[in-house]
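Working notes, beginning with the structure itself.
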Amino acid sequence: MAHELSAGSVFAGYRIERMLGAGGMGTVYLARNPDLPRSEALKVLAAELSRDLDFRARFVREADVAAGLDHPNIVAVHQRGQFEGRLWIAMQFVDGGNAEDALRAATMTTARAVYVIGEVAKALDYAHQQGVIHRDIKPANFLLSRAAGGDERVLLSDFGIARALGDTGLTSTGSVLATLAYAAPEVLAGQGFDGRADLYSLGCALFRLLTGEAPFAAGAGAAVAVVAGHLHQPPPTVSDRVPGLSAAMDAVIATAMAKDPMRRFTSAGEFAHAAAAALYGGATDGWVPPSPAPHVISQGAVPGSPWWQHPVGSVTALATPPGHGWPPGLPPLPRRPRRYRRGVAAVAAVMVVAAAAVTAVTMTSHQPRTATPPSAAALSPTSSSTTPPQPPIVTRSRLPGLLPPLDDVKNFVGIQNLVAHEPMLQPQTPNGSINPAECWPAVGGGVPSAYDLGTVIGFYGLTIDEPPTGTAPNQVGQLIVAFRDAATAQRHLADLASIWRRCGGRTVTLFRSEWRRPVELSTSVPEVVDGITTMVLTAQGPVLRVREDHAIAAKNNVLVDVDIMTPDTSRGQQAVIGITNYILAKIPG
């Protein structure tokens with residue numbers, strides 16, 4: 001295809017209506033779906049990209065991942081393919097412009113900017129919870145609908161293509177410079193990264209929407225200047241650029257753009273809430289930059305009603321969540337596995353220039369600057385010089401970040417086709433019955449009777465398993481419960497350990513209505529090693545044949561409960577201890 005498509009021409013069955021835009025990655029057209037009565041956004045990728053065999057393979061895989069994302073703030077992917085040697089992808093058509101267009105048209109007010117970031121944050125929290133990193137967060141990818149009434153709709157676009165580009169290092173000079181303006185330091189430095197890189201980029205995007213400038217402006221030697229800014233300069237302030245914005249907004253952006261990913265917000269939603277509070281003067285009592293957290297997947301709810309009435313992240317309802325622990329029930333259809341890709345994303349073909357910039361900046365910086373912005377430092381907690389500081393209480397919003405990423409769980413258990421289900425956000429009454437009745441907590445966590453709910457301030461459970469095969473699946477259950485203080489967590493651990501001792505070294509009987517007969521479970525005598533209590537449960541009957549390794553521990557105000565079902569006995573024992581220790585290591589204290 002030597003020239004761009006004209007109106008009325010047909011490409012891969014799609015009838016072209018008009019061009020919507022063009023860039024280094026390709027051209028986007030409004031095109032009529034060949035089978036359905038609707039128009040879609042058809043992106044035809046540049047010939048340079050389409051010719052690259054590695055990119056083609058990655059494009060197909062990442063487009064499939066993007067097609068599995070289903071969220072009102074994410075542009076839906078309908079189809080992808082190749083035609084006449086060109087790769088293409090058909091997406092939901094959003095009738096409107098994007099946030100970059102609105103900024104240039106001088107219609108991006110401060111209130112609108114904070115609203116747009118809040119809507120994008122919903123999309124990011126959902127994607128991160130599925131194990132998907134966007135990698136190219138910038139205002140041009142924030143599509144704005146022309147709503148007839150009510151709130152403006154915001155959709156995040158270009159998931160799959162950005163990921164595929166990042167893995168191959170193919171793009172154009174213009175695309176590279178646009179991406180550099182929002183790139184996280186760990187990405188530019190060639191380090192491993194996760195969803196928190198998206199949060200840094202979202203902080204850069206908010207700065208741009210509020211001020212009309214990129215955080216680190218490019219002049220002569222554009223790539224060098226921008227990379228140097230991201231790596232070594234403190235986050236810029238908005239209060240001295242935009243009348244009416246306070247130091248509180250400076251602190252919010254400073255946290256989002258922290259050089260150390262562990263000092264950023266624990267979720268995009270937490271960032272958006274803090275930005276709205278800074279703009280409107282909402283309640284921010286007690287808010288400080290977040291403690292280190294290894295993995296960003298979700299957000300906490302605004303305080304108000306009881307914690308169990310507030311879902312975490314983008315989840316709004318969990319009528320029948322998959323239960324944490326043994327025995328496995330009939331889980332909903334699993335999602336496709338999402339993978340955090342931890343390899344270095346080469347920023348582009350001209351990243352040779354950017355790499356040189358990193359080298360030049362590093363070599364000329366005899367002492368890297370680590371100054372903390374005054375506004376952020378003012379919000380940091382202080383401690384007495386004579387009294388050792390107490391570890392901070394772990395709050396509800398930080399619980400998801402304590403769990404290992406999906407890829408790490410796969411490595412722990414040695415199984416790669418695991419998928420994560422929707423999280424469990426409150427204790428769940430088990431399906432079925434057990435004899436003796438008090439032994440439910442030994443079989444699996446999350447049973448309401450195991451906790452004094454009046455002392456619980458946060459609850460987060462995640463079940464990860466294989467797609468259904470008709471046999472007992474390999475399954476990992478992770479549950480973390482935050483209590484009002486450390487003493488309460490230790491009391492709950494002691495109570496659970498007592499139940500385990502009473503239920504260990506015997507046979508307990510499970511029954512569920514869908515089973516033909518009860519299941520006999522043999523339980524081992526609990527063992528305690530390095531503060532972790534473990535128990536093994538096995539079923540060898542005709543209804544179910546499975547082994548479960550179960551572990552509980554507590555640190556600070558958090559109770560940790562992990563169980564693993566796998567036929568590989570040695571792997572299960574190692575994995576349940578490994579995952580428990582991983583979580584404990586991330587809890588302050």
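Using N, Cα and C of the backbone, Cβ positions are placed for all residues, glycine too.
Look at Swiss-Prot and you will find Asp136 tagged as active site, proton acceptor, backed by sequence analysis.
Taken from Swiss-Prot, the feature ATP binding site applies to Leu20, Gly21, Ala22, Gly23, Gly24, Met25, Gly26, Thr27, Val28, Lys43, supported by sequence analysis. In the three-state DSSP classification, Ala22 (ATP binding site) falls within a strand.
Residues annotated as domain 'Protein kinase' in Swiss-Prot, with sequence analysis given as evidence: 14-276.
One mutagenesis experiment catalogued in Swiss-Prot, Lys43 to Ala, is accompanied by this note: Lack of kinase activity. Cβ-based neighbour count (10 Å, all protein chains) for Lys43 (mutagenesis position) stands at 23.
His78 (mutagenesis position) falls within a strand segment according to DSSP. Quoted from Swiss-Prot, the note on mutagenesis experiment His78 to Ala is: Lack of phosphorylation.
Experimental mutagenesis is annotated in Swiss-Prot for Thr168 to Ala, with the remark: Does not affect phosphorylation. Lack of phosphorylation; when associated with A-171 and A-173.
Among the mutagenesis results in Swiss-Prot, Thr171 to Ala has the note: Lack of phosphorylation; when associated with A-168 and A-173. The residue drawn here is the original one.
Here the residue is the original one, while Swiss-Prot reports the published mutagenesis Ser172 to Ala with the comment Does not affect phosphorylation.
For the mutagenesis result Thr173 to Ala, the note given in Swiss-Prot is Lack of phosphorylation; when associated with A-168 and A-171.
For the mutagenesis result Thr179 to Ala, the note given in Swiss-Prot is Decreases phosphorylation. Around Thr179 (mutagenesis position), taking its Cβ as the centre, 25 other Cβ atoms fall within 10 Å, counting all chains.
Val28 (ATP binding site) falls within a strand when secondary structure is assigned with DSSP. Distance between Cα atoms for His78 (mutagenesis position) and Lys43 (mutagenesis position): 12 Å, as a whole number.
DSSP classifies Asp136 (active site, proton acceptor) as coil under the three-state reduction.
Restricting the recorded positions Leu20, Ala22, Gly26, Val28, Lys43 to those with a CA within 10 Å of the CA of Asp136 (active site, proton acceptor) leaves an empty set. If you take the Cα of Lys43 (mutagenesis position) and the Cα of Gly26 (ATP binding site), they are about 7 angstrom apart, rounded to a whole number.
Residues belonging to the domain 'Protein kinase' (14-276) score a mean pLDDT of 85 in the model.
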